[in-house]
Each structure stands twice: as C-alpha cells, then as structure tokens.
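Here is the structure we will look at, set down as structure tokens.
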Amino acid sequence: MIFKVGDTVVYPHHGAALIEAIETRTIKGEQKEYLVLKVAQGDLTVRVPADNAEYVGVRDVVGQEGLDKVFQVLRAPHTEEPTNWSRRYKANLEKLASGDVNKVAEVVRDLWRRDQERGLSAGEKRMLAKARQILVGELALAENTDDAKAETILDEVLAAAS
C-alpha cells in the first residue's frame with residue numbers, strides 16, 4: 001500500500017487518522033521512513049514505521065461495499081459470547097485490536113444489545129464507547145459526513161436490528 005501526505009487512513013484502537021507527514025528518522029544508524037498520523041478523535045499524533053504500517057493494521061477507509069458489510073454485521077443476530085465477564089472482555093479487546101471494521105462492528109452490536117437487555121459493567125461501557133467512537137469515525141469518512149450524522153446512522157441501524 002502506498003501512503004501519501006493528506007491521505008486518510010484507519011489506525012487500530014484510534015480510528016480515522018490523517019497522514020500529516022512522512023518523516024525520515026535514523027534509528028541505530030539506519031534510516032527509516034515514518035508515517036505521522038494525526039488521529040481525528042482527540043489530540044493524538046502517532047508515528048508508525050512505513051514498513052510496518054500494514055502489519056500494525058493501518059488501512060484505507062472502507063468503501064461502499066465495506067460499508068454494506070458493516071451494516072449487515074450490525075443487523076446480524078446476536079452471536080454467542082462467553083458468559084464469563086473477563087473472557088468476553090478479552091475477546092472483545094482482541095476484536096478491537098484487530099483493526100477490522102467488521103470486528104469493531106461486532107463489538108458495538110454485541111455490547112449495545114447486552115446493554116439494552118441487562119446493562120453493562122463500567123469496563124464494558126468504556127469499551128462500547130471506544131468501539132462506537134472508532135466505528136462512527138469510519139462511518140463519517142465513508143459516508144462523507146460529520147460524526148453527529150454518522151452517530152445517528154449507527155443508532156438507527158442498531159435500533160432497527162433489535
């Protein structure tokens with residue numbers, strides 16, 4: 001994947017990010033290129049070695065086909081999940097870390113439904129908020145709209161599916 005300054009990409013754990021610059025740094029006498037990513041949510045800048053960008057999960061924003069798949073995932077029936085809180089939390093954490101937008105959508109769907117049915121622990125509420133933030137950021141970019149509209153779209157899809 002070729003990265004250019006000004007491209008918008010998705011970075012796992014943080015969501016949408018803008019490539020602000022491509023820097024060359026010398027580490028242990030070796031010149032390496034780094035992508036300087038400005039995360040859309042919050043005031044965070046991340047530097048990722050260009051060689052490892054795909055390995056750590058930096059990818060393009062989903063297109064219309066990918067968006068349709070995300071909506072299918074959000075509408076899909078509830079998946080079987082571990083009843084043990086710590087196992088469920090760990091499984092969801094792994095899905096978020098994968099950087100796969102469909103796995104993030106699964107986390108949002110499952111935690112949202114669990115919240116509607118039984119409520120969530122404080123840790124799972126934070127995880128749901130983080131997963132929603134990542135998904136809303138990507139939906140906003142894919143739909144070419146703002147976060148508020150993307151959040152409305154997400155809420156409508158979730159409500160219609162339940």
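Residue numbering: from 1, along the chain as shown.
Cβ from N, Cα, C; glycine included.
This is the original sequence, none of the listed changes applied.
As the structure is a computational prediction, the values presented were derived from the model and not from experiment.
Some features that Swiss-Prot has for this protein:
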type	residues	note
MUTAGEN	ARG25 to Glu	Weakens interaction with RpoB, decreases growth rate, and increases rifampicin and streptomycin sensitivity
MUTAGEN	ARG47 to Glu	Weakens interaction with RpoB, increases rifampicin sensitivity, but does not affect growth rate
Length of the line joining the Cα atoms of ARG47 (mutagenesis position) and ARG25 (mutagenesis position), in Å: 11
Reduced DSSP assignment, ARG25 (mutagenesis position): strand
Assigned conformation of ARG47 (mutagenesis position) - DSSP reduced to three states: strand
